[in-house]
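S.K.: Quick paste of what Swiss-Prot says about this protein:
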MUTAGEN   N409 to Q  Increases affinity for xanthine, but not uric acid, 9-methylxanthine or 8-azaxanthine
MUTAGEN   N409 to D  Total loss of function
MUTAGEN   N409 to A  Does not significantly affect substrate affinities at 37 degrees Celsius but has no uptake activity at 25 degrees Celsius
MUTAGEN   G411 to A  Decreases affinity for uric acid significantly more than affinity for xanthine. Confers ability to grow on hypoxanthine
MUTAGEN   R417 to G  Decreases affinity for uric acid significantly more than affinity for xanthine
MUTAGEN   R417 to K  Does not significantly affect substrate affinities
Amino acid sequence: MDNSIHSTDGPDSVIPNSNPKKTVRQRVRLLARHLTTREGLIGDYDYGFLFRPELPFMKKDPRAPPFFGLNEKIPVLLAFILGLQHALAMLAGVVTPPLIISSSLSLPSDLQQYLVSTSLIVCGLLSMVQITRFHIYKTPYYIGSGVLSVMGVSFSIISVASGAFNQMYSNGFCQLDEAGNRLPCPEAYGALIGTSACCALVEILLAFVPPKVIQKIFPPIVTGPTVMLIGISLIGTGFKDWAGGSACMDDGMLCPSATAPRPLPWGSPEFIGLGFLVFVSIILCERFGAPIMKSCSVVIGLLVGCIVAAACGYFSHADIDAAPAASFIWVKTFPLSVYGPMVLPIIAVFIICACECIGDVTATCDVSRLEVRGGTFESRIQGAVLADGINSVVAALATMTPMTTFAQNNGVIALTRCANRWAGYCCCLILIVAGIFAKFAAAIVAIPNSVMGGMKTFLFASVVISGQAIVAKAPFTRRNRFILTASMALGYGATLVPTWFGNVFPQTENRDLEGFENAIELVLETGFAVTAFVAMLLNAIMPAEVEEIGAVTPMPVSAHDNRDGEAEYQSKQA
């Protein structure tokens, strides 16, 4: 891959052989010069811009910092700082899904720590694939987008996993103790990742479908409400943890357990206060924080909550002390299997991931000052979706749930004006190192539920807003309002009352028929799957109303409407 300097005025593509290849000797000389000179190590970048808070009495600098394109030379220190900023921006999103999924299965703390470590390592390794972009030999196809797009664990799988686990505990796939509490069930996690590995083939096939066709089949009026329902179904998880945890909500129980350092009843004011502290800290970072604080405000809020919780005695250090010094992929394994009822919902997850990937990479290209139309752009989209699918297969084999392209990092690019891939590589390296040090994962697992709940509530609400932003791209005609109403009515209902379809089918002793009925039941009790199906069906059969064509002005959908965030930045500086 040629990483030579390109002009920021023209398209910055990664087409092979676009520049003469350098010899190994020339590359070594350039690297040595980059690492041994002040220009290469520090440069003349205004580092104060990243750390300067926006306080009311401080004078704002009207000058915009320089823009670093995809392949431009960038100082080593700046690449590391911005890589750290990208890593912090995605940290909460990377560790939250494995924490929720492992808690749903009552997995022991050592397995939870392993999954958090593996999540960080896998995200770092697979993000490198997405950022680098590989050409498939003797084909017009690529693997990877070639831009600063990072991979993270998909939130969409949490709702499917939660419903499937409930079904597994009720049908005997997983066991309960005499009191009705869930026993650890690693077999269920193996079924989840095994089914995901098979269903990821759907997204791989979608990568070879032209993006325009995908967007026609899954327009914003379909994907928007689906993403909204994913976030809505997860907010309840955050609120339960905010009040102490989902496993101790019954009367007379203490949270998180009777053996915890400071056990309290669910909903105690101490728990509410800790979560509220995290929530308020996030707001204060966004209002008064420096650019580097704004992009990682969720992590800073979590850190503030952890400090106060530790000072008040809510932390348990036993698991941290018992954790190994290092961890890696496959240190622990799970028995892989395919759970039939999960197939259809997980296929829906990968379709949503493909649609999200197209939108995220389009936004990344725009803020990176790259073309957002034409052959090169379409090849980036194809490579990104293909990398999404392949990475999900690899992630499943590495004991991790499905992966998707993260959108948080587009905000970091727009804010810092750095789209350089070397900042992305530094981000990947930081994630991998953080995952290898198992004590870091153990510290995350030991964070009190109320602190995590305040962070999760904010994080999952941002998923809802992302869905609303997608819906806003479609004109609000009568037809679209009807599709939204019908699809979200059933989706909301299934989310609020997830057991509404549980007694429709009679009991049967036919195992094959029971498996088919369980699959239908799981789909209809998963809110976002219901919304996606109804929206797709109505969008296909509902004709456009002639009197509304041209009468409604669509909201702008082009990513050029806020080119690389510069207009937003300048408006803030004014």
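Note: Cβ is positioned from N, Cα and C throughout, glycine not excepted.
Nope, none of those substitutions made it into this model, it's the original residues.
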S.K.: Around N409 (mutagenesis position), which residues of its chain at least 6 apart sit with Cβ under 8 Å of its Cβ?
M.R.: H86, A89, M90, L148, S149, V150, T364, C427
S.K.: Return only the integer: C-alpha distance in Å from R417 (mutagenesis position) to G411 (mutagenesis position).
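M.R.: Between the alpha carbons of R417 (mutagenesis position) and G411 (mutagenesis position) there are 10 Å.
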S.K.: Fewest other CB within 10 angstroms, which one of the mutagenesis positions G411, R417?
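M.R.: So among G411, R417, the mutagenesis positions given, the one with the fewest Cβ atoms within 10 Å is G411.
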